[in-house]
Amino acid sequence: MGKRMSLILGAFLSVFLLVACSSTGTKTAKSDKLKVVATNSIIADMTKAIAGDKIDLHSIVPIGQDPHEYEPLPEDVEKTSNADVIFYNGINLEDGGQAWFTKLVKNAQKTKNKDYFAVSDGIDVIYLEGASEKGKEDPHAWLNLENGIIYSKNIAKQLIAKDPKNKETYEKNLKAYVAKLEKLDKEAKSKFDAIAENKKLIVTSEGCFKYFSKAYGVPSAYIWEINTEEEGTPDQISSLIEKLKVIKPSALFVESSVDRRPMETVSKDSGIPIYSEIFTDSIAKKGKPGDSYYAMMKWNLDKISEGLAK
């Protein structure tokens, strides 16, 4: 009986050690991958489209949350400290307002343009116009697909610099991704060119569509200018309603990452319906419409053009 028990125990230990070794091997293989951190779901999705499974990727701001103001979790601090490369938007997004990202990388002892990089580098910046934010950069450059292409090229450039052994994969994926975005951009311009000029007005909660407006020739109006200021005050709401009495657009839109109630008040008091939810600061959860940068931009372009054409 003792001998049999020894054999069973020996077999068990052999299996245990085999599993443990296998597990350790997997862990080591994973740790060999480039450790990449992106500040939000949009940048993370672009990075994933270019890098695929060649990297370990962590996105800081959860899907559906506001990247302007965020309190990093312990996991975010750990991942940032251990990252080989960090991608952030810049131009007054994560480094505006309470500057949560600036504090995060400082505490992690990371260096700009060595460890962390602004993916917006090289875009033509548009500036805010409101009294409290006048002269500050408008961060929402990705809402112009041409800027999304610049973001993607900046991401690929740093991935290649940090991980040259996978250069061929990054270049191949970038080429396919850029072609896809260029095709969508061309289709969007045709759609908006076909809409009558007197119907062209995007009305949103946050004034985040300036880059979109410039790219596709559609002016914008909003309740508040940027999410770092007061949002949906009575004065902001009444000011927009007065404008809408003159302009009379056919539809309103509300962003997925903001409180719907201010726009619902505008809709009720103006008699103008909310046509659709749209995406600005975040992609959608996996499996939902808008669950990638490409998908969210296609959704926005389709819904806005449909709403304005009514």
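Note: Cβ is positioned from N, Cα and C throughout, glycine not excepted.
Looking at Swiss-Prot, you'll find the mutagenesis H68 to A noted as follows: 46-fold decrease in affinity for Fe(2+). 100-fold decrease in affinity for Fe(2+); when associated with A-140, A-206 and A-281.
Counting Cβ atoms from all protein chains shown, H68 (mutagenesis position) has 22 others lying within 10 Å of its own Cβ. The Fe(2+) binding site annotation in Swiss-Prot covers H68, H140, E206, D281.
The DSSP secondary structure for V77 (variant position) is helix. Long-range Cβ contacts of V77 (variant position) within its own chain (separation 6+, distance under 8 Å): L104, N107, A108. Among the natural variants in Swiss-Prot is V77 to A, noted as: In strain: AP1.
In the three-state DSSP assignment, the secondary structure recorded for H140 (mutagenesis position) is coil. Quoted from Swiss-Prot, the note on mutagenesis experiment H140 to A is: 60-fold decrease in affinity for Fe(2+). 100-fold decrease in affinity for Fe(2+); when associated with A-68, A-206 and A-281.
In the three-state DSSP scheme, E206 (mutagenesis position) is classed as strand. Experimental mutagenesis at this site is recorded by Swiss-Prot as E206 to A, annotated: 1.5-fold decrease in affinity for Fe(2+). 100-fold decrease in affinity for Fe(2+); when associated with A-68, A-140 and A-281.
Record note (Swiss-Prot), mutagenesis D281 to A: 18-fold decrease in affinity for Fe(2+). 100-fold decrease in affinity for Fe(2+); when associated with A-68, A-140 and A-206. The unchanged residue is displayed. Non-local neighbourhood of D281 (mutagenesis position): N40, I42, D66, P67, H68, H140, C208, N227, E255, S257, each in the same chain, at least six residues away, with C-beta under 8 Å from its C-beta.
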Same-chain shell around Fe(2+) excluding H68, H140, E206, D281, C-beta within 8 angstroms of the CB centroid, reads D66, P67, L93, P139, C208, I226, N227, E255, S257, T280
Around E206 (mutagenesis position), which residues of its chain at least 6 apart sit with Cβ under 8 Å of its Cβ?
Y222, I223, W224, E225, I226, N227, E231, E255, V258, T280
